[in-house]
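J.: So Swiss-Prot lists the following for this protein:
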type	residues	note
MUTAGEN	Trp180 to Ala	Greatly reduced the glucuronosidase activity
MUTAGEN	Val230 to Ser	Considerably less active than wild-type
BINDING	Asn231	beta-D-glucuronate binding site
MUTAGEN	Glu312 to Cys	Loss of glucuronosidase activity
ACT_SITE	Glu312	active site, proton donor
ACT_SITE	Asp385	active site, proton acceptor
MUTAGEN	Glu413 to Cys	Retains 20% of the of glucuronosidase activity
ACT_SITE	Glu413	active site, proton acceptor
Amino acid sequence: MSTFARLFLCLVFFASLQPAMAQTEDGYDMWLRYQPIADQTLLKTYQKQIRHLHVAGDSPTINAAAAELQRGLSGLLNKPIVARDEKLKDYSLVIGTPDNSPLIASLNLGERLQALGAEGYLLEQTRINKRHVVIVAANSDVGVLYGSFHLLRLIQTQHALEKLSLSSAPRLQHRVVNHWDNLNRVVERGYAGLSLWDWGSLPNYLAPRYTDYARINASLGINGTVINNVNADPRVLSDQFLQKIAALADAFRPYGIKMYLSINFNSPRAFGDVDTADPLDPRVQQWWKTRAQKIYSYIPDFGGFLVKADSEGQPGPQGYGRDHAEGANMLAAALKPFGGVVFWRAFVYHPDIEDRFRGAYDEFMPLDGKFADNVILQIKNGPIDFQPREPFSALFAGMSRTNMMMEFQITQEYFGFATHLAYQGPLFEESLKTETHARGEGSTIGNILEGKVFKTRHTGMAGVINPGTDRNWTGHPFVQSSWYAFGRMAWDHQISAATAADEWLRMTFSNQPAFIEPVKQMMLVSREAGVNYRSPLGLTHLYSQGDHYGPAPWTDDLPRADWTAVYYHRASKTGIGFNRTKTGSNALAQYPEPIAKAWGDLNSVPEDLILWFHHLSWDHRMQSGRNLWQELVHKYYQGVEQVRAMQRTWDQQEAYVDAARFAQVKALLQVQEREAVRWRNSCVLYFQSVAGRPIPANYEQPEHDLEYYKMLARTTYVPEPWHPASSSRVLK
């Protein structure tokens, strides 16, 4: 390590101490919160086991790993730990690869490291030259970085280092976060401030927050970021913006994070260079090849494009009589000489189809096997749109000859924005562990994504995170936990929601068991609570249109039927639910036969999906013994009670949480309880008005009538223009 690098690391170390000394807890550090180990016995043990940091190599990534270890160990062990490459001392932490570290090379780890690939790593307590050491070894510098973060996580979560011996490698290749950031810094479906990217000061000024953003993602093994909205502005490909984006790419590169861009399919026309964007027109093909060359001249390791095409008004190849494969392959050809890929979103639904549920499958399945090998279909977990609970997208089980990756949503578009606590880990786990039967037993979504089922070339997972300039990045402190769970599951889809929650709580708040266990259980139930007070039993899309915040199950008068709530629930005097069996839209036929058979049968379909696939009588007998009307009411009331239980749990944690974050979560849970009651009352009263059935007397009765809640929907979030006749009643 050069003298300059050592000086740089020292400056990083001392600079990192200043914010901790000057600021109270505000959530900025996320899970990289390196506070001293509170258990004094354990602290002394760690202090004995790691006394020195030995670093070989001088790449930006090795320097980033060394800086993180200095920062983390000095904080956790409550004593300065400085990186050196001098003579090995007893009880050192040694990091490196066999190529850049003679000490690592001396351990002859060749076969063990070879099995871990380019990004995997090995952590082990061993001896070198009779000296006690802990090693972080990998085949590449980025593997060393990932291993360094893992070692810090072990100490943060108070795992023993005695006899440490573990290895880890990612199961998925592309582990990517998506931002829906516009160039004016407004974040679509973002609830935590403005966009992180300050275009006005780039490329000259790189805010320290950009490096912290890279650290946060690298700590999870995330290796790519798409920094702009899928509803893309063509100007993102201009020289003016490419200069700025290149500066961001430079900041992210030491942390193993590739830069990707969302592109507008009509960009050749928008730039005025050609009068068409037809993907089979040679002029258009050449335009994209030339533009790709320009991008790579700015960003040599550019990852590729994310494309939303022929969806919700965005242009695409269908506007020129071409299909998705022809559009994607044209872009893929432009990127292929540079090693770039195309993430092509499968989120499509046209207004002229009988059932929106069927849209993506019917459009993409005929194209299976026609996409280029550097095209990856980016498919949402369900067939509609990030609803609180959806069945899995049938595309995952069907597209056996096409690269596919998952798209999850971390930003809470349908879970109460930044005001509701709704840990998404259980949703991710539920999806990834779903058995599709695509190739018999073991064909889980996770295994399909990994390439184990269909042997695809590219694998991956994307998460729409949408952080912003709020000090804590995500608005609600617990939205951080969903970001964390996404990253951990993108690295290893077999990690459970409970494990991710446990780690996050320990790293973010406290290791005290009296805190961990109740709050972890609160987190694990929070997603189900959100389902229950919004859309239980397989109901879906009951939101106020546009903002997607509050309830509006009565919506029936929008330009497109599939934007209304009544389209989905189909409630009437006699029953409720969407018939997707053979006697209905037959969307169930898109699934493998074992799934179609089980979900088409009222005796075997899971009750939490039943109204997705069946239109049932209000008198249908449920597993609880209640009829469907009674069960629906019960679920709505159960959701509110679950939120109230979450409040009681959090109220008991004041001794374990700093005052600022405790007060913020407490206040937000009060908002959530109020909104859960509004959801419950709005939906129960509306469905009562349709079914003509009473709310059982043993339940808390709504304070207001249905018309009140209809009016309230217009003023709670993004109010409609002022109309005294329709708004005055709400304001009384």
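Even glycines carry a Cβ here, placed using N, Cα and C.
No substitution from the list is modelled in this structure, which keeps its original residues.
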J.: Tell me the Cβ neighbour count for Glu413 (mutagenesis position), meaning other Cβ atoms within 10 Å of its Cβ, over all protein chains shown.
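T.: So the Cβ neighbour count for Glu413 (mutagenesis position) comes to 22.
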J.: Rounded to an integer, what is the Cα-Cα distance in Å between Asp385 (active site, proton acceptor) and Val230 (mutagenesis position)?
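T.: Given the Cα positions, Asp385 (active site, proton acceptor) is 15 Å from Val230 (mutagenesis position).
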J.: List the Cα distance (Å, whole number) between Glu312 (mutagenesis position) and Asn231 (beta-D-glucuronate binding site).
T.: 9
J.: Is Trp180 (mutagenesis position) helix, strand or coil when read with DSSP?
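T.: It is coil.
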J.: In angstrom units, rounded to an integer, how far apart are the Cα atoms of Glu413 (mutagenesis position) and the residue listed as 'beta-D-glucuronate binding site'?
T.: 16
J.: Roughly how many Å separate the Cα of Asn231 (beta-D-glucuronate binding site) from that of Trp180 (mutagenesis position), to the nearest whole number?
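T.: Counting only the Cα atoms, the answer is 8 Å.
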J.: Around Trp180 (mutagenesis position), which residues of its chain at least 6 apart sit with Cβ under 8 Å of its Cβ?
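T.: Counting only residues 6 or more apart in sequence, the Cβ neighbours of Trp180 (mutagenesis position) under 8 Å are Val187, Glu188, Arg189, Gly190, Asn229, Val230, Asn231, Thr411, Val464, Asn466.
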